[in-house]
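> Please find one structure pasted underneath; my questions will follow.
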Amino acid sequence: MATLTAKERTDFTRSSLRNIRTSGHVPGIIYGKDTGNKPVSLDSVELIKTLRDEGKNAVITLEVSGEKHSVMVTDLQTDPLKNEITHADFQVVNMSEDIEVEVPIHLTGEAIGVKNGGVLQQPLYALTVKAKPKAIPQTIEADISSLDVNEVLTIADLPAGGDYSFNHESDEVVASILPPQQQEAAEVDEEESADAQPEGENEQ
């Protein structure tokens, strides 16, 4: 388990937040049932490295004022122009209790239906997973190699983990292969809708 060191914040002015960020640190907050809300700041490079190495759903040891907490990142705010993390939320977790988190789906393989001219549709990109913190997967892999035209991949088809469960209906669609003509018809309908103009009131 990776360990990060954070400092407790007592100054909440805008100038203080600006100074934290310009010094290469990220303001954040650590919260939990028995912890309350505790504003903190931590090294930006170390945070990015930890998330890259461990994954966003990893359990991290966050040390604040000599006290260690098992936490997970629940929210990251970023500046898209500077590509920087501007704020981070850390939730204290009980390692023996189940929690629910969003886990991304990663489709693997090339579907037979796509090779035959079909079009891959993926309506679901993340799953709500329930598990103890250490058992949460970083991604859920779904093999679509055998998926043919007019076939669907549902929650029931995903590999079940003995240590976690999905908080979804079993028939919820993860991916499907549309016939080429169905995709073309949908595109034509969209074009016709865009080109349609309402009739003028004074038109003879």
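Backbone N, Cα and C define each Cβ position, glycine as well.
Just so you know, the substitutions we noted aren't modelled in this structure.
Feature list, courtesy of Swiss-Prot:
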type    : residues     : note
VARIANT : Ala2 to Arg  : In strain: IS58
VARIANT : Thr10 to Gln : In strain: IS58
VARIANT : Thr13 to Ile : In strain: IS58
> If I take the alpha carbons of Thr13 (variant position) and Ala2 (variant position), what is the distance between them in whole Å?
30
> Over all shown protein chains, what is the count of other CB atoms within 10 A of the CB belonging to Thr13 (variant position)?
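There are 8 such Cβ atoms around Thr13 (variant position).
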> Long-range same-chain neighbours of Thr10 (variant position), Cβ under 8 Å, sequence gap at least 6?
Pro39
> Sequence gap of 6 or more, Cβ distance under 8 Å: name the residues on the same chain that satisfy this around Ala2 (variant position), in order along the sequence.
Thr50, Asp53, Glu54, Ala58, Ile60, Thr61
> When DSSP states are folded down to helix, strand and coil, where does Thr10 (variant position) land?
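Going by the DSSP assignment, Thr10 (variant position) belongs to neither helix nor strand, so it counts as coil.
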